[in-house]
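Annotated features in Swiss-Prot:
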| type | residues | note |
| --- | --- | --- |
| MUTAGEN | C16 to A | Reduced iron-sulfur content by 50%; when associated with A-20 and A-23 |
| BINDING | C16, C20, C23 | [4Fe-4S] cluster 1 binding site |
| MUTAGEN | C20 to A | Reduced iron-sulfur content by 50%; when associated with A-16 and A-23 |
| MUTAGEN | C68 to A | Soluble protein |
| MUTAGEN | C169 to A | Insoluble protein |
| BINDING | C169, C187, E223 | [4Fe-4S] cluster 2 binding site |
| MUTAGEN | C232 to A | Insoluble protein |
| MUTAGEN | C235 to A | Soluble protein; reduces activity |
Amino acid sequence: MDKLFSMIEVEVNSQCNRTCWYCPNSVSKRKETGEMDPALYKTLMEQLSSLDFAGRISFHFYGEPLLCKNLDLFVGMTTEYIPRARPIIYTNGDFLTEKRLQTLTELGIQKFIVTQHAGAKHKFRGVYDQLAGADKEKVVYLDHSDLVLSNRGGILDNIPQASKANMSCMVPSNLAVVTVLGNVLPCFEDFNQKMVMGNIGEQHISDIWHNDKFTSFRKMLKEGHRGKSDLCKNCNNVSVQTEEQYDYVL
């Protein structure tokens, strides 16, 4: 039986205030919109608690988590149900004030990955410069030029489509994505939800992770057969080649 995922990304909301040219939000709309129902989030927490999940959990897919009205509730529930997990927030920083950072830290967030995206002046720069040492240590502050851009599974035409068809990918061996409506995806590149593996409202996430569809997909990607999947055949992302847990890839 395959080992359990060490990372889980939860789409607590679908909205983003930016439409960066290197993000699918600039060319398409998510199939699922809105915010996750707190009852569904609780279901996920109960399932992860039963697994004693101790990996990385983050609160995004292609949305900006600080726009989620229930973010504080979700972070608090995470700390309550899975205290050994590592809660991390990935954000564009536009709504991250010093007070907000401190509140979320008190609720359990261990790290903030803030990316200064292309476009409008970044408000967070001034906040970051004024942070005390202990708070600043919780922030990884990146410029968009630091990022290794992918074509998001072939969605973005403005990023080279050159396929890495024979290269392995360990993303579905390490990570699960849970969408606003509870659908489980095998990859953070699956913006259009081509590979739904199950739904946490209908099955335990462990059962979904170990089902035949997910297991076969993992094996295929480990062996480098990207060309057999519509999701992967045009993907140029080769950043995840090991089963090690990571916070971000440069």
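Numbers run from 1 along the shown chain.
In case you wondered, yes, glycine gets a Cβ from its N, Cα and C as well.
Structure with Swiss-Prot features highlighted.
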residue : record                          : DSSP (3 states)
C16     : mutagenesis position            : coil
C23     : [4Fe-4S] cluster 1 binding site : coil
C68     : mutagenesis position            : coil
C169    : mutagenesis position            : coil
C187    : [4Fe-4S] cluster 2 binding site : coil
E223    : [4Fe-4S] cluster 2 binding site : coil
C232    : mutagenesis position            : coil
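C68 (mutagenesis position) and C23 ([4Fe-4S] cluster 1 binding site) have their C-alpha atoms 19 Å apart, to the nearest angstrom. The [4Fe-4S] cluster 2 site is defined by C169, C187, E223, and by the 8 Å test on Cβ atoms against their centroid, the other residues of the chain that qualify are S168, M170, V171, P172, S173, F217, R218, M220, L221, K222, G224, R226, C232. Taking only the Cα positions, the spacing between C232 (mutagenesis position) and C169 (mutagenesis position) is 9 angstrom.
Note: the CA-CA distance between C23 ([4Fe-4S] cluster 1 binding site) and C169 (mutagenesis position) rounds to 21 Å. Rounded to a whole value, the Cα-Cα separation of C235 (mutagenesis position) and E223 ([4Fe-4S] cluster 2 binding site) is 15 Å. Note on C232 (mutagenesis position): other Cβ atoms within 10 Å of its Cβ, all shown chains, come to 28. The number of other CB atoms found within 10 A of the CB of C20 (mutagenesis position), across every protein chain shown, is 17. The number of other CB atoms found within 10 A of the CB of C169 (mutagenesis position), across every protein chain shown, is 27.
For the pair C16 (mutagenesis position) and C187 ([4Fe-4S] cluster 2 binding site), the Cα-Cα distance reads 19 Å. Between the CA atoms of C169 (mutagenesis position) and E223 ([4Fe-4S] cluster 2 binding site) there is a gap of 8 Å, rounded to the nearest whole number. Note on the recorded positions C16, C187: the fewest other CB atoms within 10 A surround the CB of C16. Shown are the recorded positions C23, C68, E223, C235; of these, the residue with the fewest other Cβ atoms within 10 Å is E223.
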